[in-house]
Each structure stands twice: as C-alpha cells, then as structure tokens.
Amino acid sequence: MPVASSEYQNEHYASFATTSRLVTCLVSETLVPVFFVPVKSVDRNNQFIGLCLLLRPTTVKQESELPTNITASDILTVVPLRGLPILNNERVALFNGIRCPQIDLVDFLDMLPHIYSVESSGSLKSGDSLKQKTFDTLSAILDGNKTFDLVDGYSAVQLWNHFAQDLEINSKLREQIGQELGSSILFQKYTYDNPKPLPTLNSSTIKWEQSVVEGHATHPMHKARKSFPPMPPLNPGSYDLDHPAVRLVGIPRENAILRGEYEELSAPLVNALMDAGGNHKDIRAQYQNYVFIAIHELQLPNIQEKFKDAVIFSKEHQLNVEALASLRSVARPDILPGLSVKLCLGIKISSALRTVTPFTTYFGPGFSFNVVPKLTYDHEVLAIERELGTITYRHEDSDVAKHCSSVIREALEYDPKYQDDLFIPCGALVEKIQRPDTDETLVAHVWNLDTKEKRVEFLDRYVDFALRSFLPPCLINGVAFEAHGQNTLARFDRKTGLLKGFVIRDFGGVKAHNETLKKSAGVELDILPDSCVEAHSLEEVFKLLYHTLFHCQLQRLIRVLDLHYSGEGWEIVRKYLTQYVPKDHVMWPMFMESSKVPGKCLVRMKIDELYRDYIYRPVPNMIKYEPQSVPEAI
C-alpha cells in the first residue's frame, strides 16, 4: 500500500496537476503568446533548461504579431522547464538580444512542478535555487523596472481569472469555469490524500479501472466532479464514486424508447434490484405496463424533478455496483457476467454532464448489429464491445431525455471465459503509482521496465497492435473509434504479461464517413438528425483518430517510457504507419507529411460552451517529431 505524501505536498501537486494542464491548453490553442526563454547555462543537476513564458493576451494586437519588448506586467505566468517543449524556430522573438522561439506545444511532463505568478509591485523574496534561476533568466529579457517577485503555486483558478479578465469573458461563464477548475484541484488533492493499493497482473480489471490518479493528461478539468441543482453539492469524500448504489426506477412503457435487447439483458440486474426489497415476480405483475431501469443514486433528484410519471422505488431496492474509469459506467460481474452498464450521471466530469443522450442510445444498437459485423479489422488483435440494448425516456427535448437513459454493453473483461486474460484501461497504464511526487508509472512498475531495451520492446509491440487494431476500419471503412485511454482496454496474458491485443468500447464518440462505409461494407449509418457521428469528410474521421489514438494514447505511453525526447518512440510509430498505411491513401499526407494536424481545443470549446461540436486548431504533428536541441540564449 503506497504511503500518502504530506498534505501540504498534495495541495501543491494538486494545484500543479490542474494548472499545468490549463497552461498546456493555453499554449496549444494559441490563446496567448508563449515563448521559450533559454537559460544561460543548463544545470543538469536540477534539470532546469529554461522557461515557458506565457504573456497576457493583450500583449499583441494580432495573433501573428511577435512582441518586441516586454515588462513584468505583460506576463501571465512563467513555468520552469525540465524538458524541451515543441518549438517553432520560424517564429522567434528577440527580447534584450535573447532569442526566444515560440512554443507550439508543451506537456505537463516538460515542466518542473512550479508555476509562478509575477508580482510586479514587489521585490524578490528569498526562495530556493530554482526560484532564483527562474528570476535571473526572466530578468534578462525584461525591459523597464526589473523589481518584481515570483510567487509559486499559482493556481488554475487564479490563472483562469487573470486570462478571462484580459479576454473580457462574461462574468457568469468566467465564474462557472473557475468553479470547475477549483473542483478539479480539490478532487485531485483528495485522490493524492487517499492512495489505493497498487494493482498487479493478478488484480481484477475493476481494480485497474479504479487506479486512475490524475486522469486526462491535457484537460484542465481532468478531475472535476461538479453537480448542479436539484442534485446536492458534491465534495471530495462526500460520496463513494467508486462503489455507487443504483436504484430501481419504473417508466411507463409508452414513455420508454427501447433499442436492441435492453429488457432481456437488463433483466438480471432489474430482478436483483426488485428482490433486494421484495419479490421480482410480484413487482413485475403489479407494474405490467412499466419498463425498468437502474439509476445512479446521485441522479435520483433529476429523475424526480424531470420525470413526474417515473416510479422511484424505495431505498430497499438498491444495490452497490463497481464504477469504471468514466465513473458513470458500472459493472456487477456476479449479476451481469460479460456486460457493463452505462448510466446517466448529471455531474460535470471534465468536458460535460455525464448523461446519455438519445443520439447515443439510438445509434449504439444499430451500429452494433448492422455495421460492426461488416467492418474490416483484425479480429485476432481487436475486440469491439457492442452496445446491445438501450433505453431512453421519450421526451421531445433531448436535453431532458438524456437524464433518464442507459446502455447495456458487452464487456469481455467480465466474462468468465476470458479469466486468463487481464484487461486494463490504457489510460491506467500511464498513471503514477498513487503518488504525486514521482515519475514512476504503473506500466513501468508492474512490467518491471527498468531498462531502455525493455521499454522499447514493450512500446514496439504496443504500437504494432494498436495500429493493426484501429487503422483498418479507418483506412477501409471510413470509421474512427474514439480510441483514447479510457475507451481502449489493453489485453494481456495474466501469466506472462504479454500484450495480446485491444478492446474498444463506447460508440458515443465514433466518427464515420457514410459514403466510404457504404462503398466498402455495403451498409449505412442509422442515426438521428443532427447526430455528430456522421463525418462530412474523411479528414474529420482522421482528425478524431489522431486526437484519440496518437495524441491522447500513444503520446502518453511514449512520454512515460522516456522515449519521447530522443525521438525513438515516434520512430516506432512511423515504422508501423509506413507498414500499414498505403502511400497513395489520403491518410498518408495528413499523418506522414504534414507538419501540423488539427488539434482539439478543449478550452476554446469551454469558452464557446460547446460539447458535441468540436473546435480544432493546427498543432504540431507528433508523428513527425524529431529530437530538438536546447536553443542557446544568445
């Protein structure tokens, strides 16, 4: 069992975890001018190589403009770096004769765990050597009064408020986003304060699902759990989100939209809920004109307020279930072997309320039964978990209906016939070992990847199998799965730890090009009007695959295996892309020739209050990454 680090440490690291992700987004989404400030002499002992300098958005009038001189009051924040971010050597600012290239992309792993605000009215107070080096490096490029102080621990909420004020974002949205960032920090600290036993090759999939420490590597709301009325406020420790209760609710049959085999597949869980407080035969006889649904306990106030004809059974009719990494999907393998259940949860987790829209409940079963069997993919390395049955409340407003719906999904990981295999959410592999003050991750710890040779061997097989899994449906059928670390499970042999393949789940974020699908597989998408599943071009499909598989999944593994800065990890990616993508395919130039690719803008989407519609901006194509050298100061 890991020992919890100190409360002060946890508070500092929790703030850093969230704020560093906000910095990452401000940089990659070009929301502010950002430059790399080289240190005069690199000191490898404290890993300090330079600064990530974020200027206020008011510093330049146009995005294309390069500032020529800056003062302390122009600075939004400054972050000392231990690893080189992705530099744009074609856009270099000259500050006091020091060449400062623009930063196009920075990762939280590039940063030392200190984020400073600049107090231009003060003077430097005593601090550690890193603070002094940061001060000296910064002073060298500033014009005007160089009397200022650096204050460590600049929080995401403070940074956001400063940025939003400069950008004149309306006060209501500013406050809302600030609250979500604050929630992220609070829940991150709670996770650090309460470390769990480290999972092993013998652990259950559920233990791995619940081993997530920091979550999404680039989303500032990576740990946010924010409820809204009529739900009570959700605070760290106020509810056990890993082991929630589900309650029995009945919906008049005429108000239930059913797809697939929902009633048959949900029957064991529904009967168990009925039997927990009575007899399922008697209850079914009494409520013959009702369909039944398991509802997350925290969601009950929304059911009560929005669905007046729903029957909420007494608290006796409840069962505890195991939450998966998403928190709203749950499992009870003893009651529903080989299945999992996606529930509605009216809580904002990262980007949106974790409800289940009618678009999702309609699309899943049709895609599962009609399209999945026709897709081109290697069944030896990829298993696709179909969505076999869904239920949604019949309501003309989809924003209301999404609060009372559910999906029954295949789950190989909970099927007894696969007990010799270990299924792990890929995002869990790259998580820290339940401590904030370490670089050691579960993949290196559990697989004992203590040499470079072992790390290269592990990554090589992983990339090979991942591309064999997710490229063919995209290349041939025009279908991209949302293959990020939460939706993708890696399948290992429990005895040897050898990777056997992957599993993909959750069709809510699939993108498909109907014309290509029809031409290659002879089937078409069956979707509701305004569904965001249908892509109007193949580029849309490739964008989703790049963001989820390459940016969110493979990049994380390459970085934690320490194969990023050397470029070796990306060489492996290019090796297999060259093997599996024909040079005359339209995917080739986007992935293998373009220096920039469309990057998903998480903060711009929050500012524009978007969830189902994405905003993209050009970001460096990491597939093309080559090693960089630290620029000289002059």
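Heads up, the Cβ atoms here are built off N, Cα and C, so glycines get one too.
Just the original residues are modelled here, none of the noted substitutions.
Record note (Swiss-Prot), mutagenesis R354 to A: Does not affect the catalytic activity. The unchanged residue is displayed. Sequence-distant contacts of R354 (mutagenesis position), defined by Cβ-Cβ distance under 8 angstroms and a gap of at least six in the same chain, are S326, L327, R328, C344, L345, G346, I347, K348.
Of all Cβ atoms in the shown protein chains, 22 besides its own fall within 10 Å of the Cβ of H484 (mutagenesis position). Under the DSSP three-state reduction, H484 (mutagenesis position) is assigned to coil, being neither helix nor strand. According to Swiss-Prot, the mutagenesis experiment H484 to A carries the annotation: Impairs the catalytic activity.
Listed in sequence order, A480, E482, G509, K511, A535 are the same-chain residues six or more apart from L544 (mutagenesis position) with CB atoms under 8 A from its CB. In Swiss-Prot, a published mutagenesis experiment is listed as L544 to R, annotated Enables to accommodate serine in place of diaminobutane in the active site and significantly increases the catalytic activity.
Annotation note: R354 (mutagenesis position) sits in a strand segment as assigned by DSSP.
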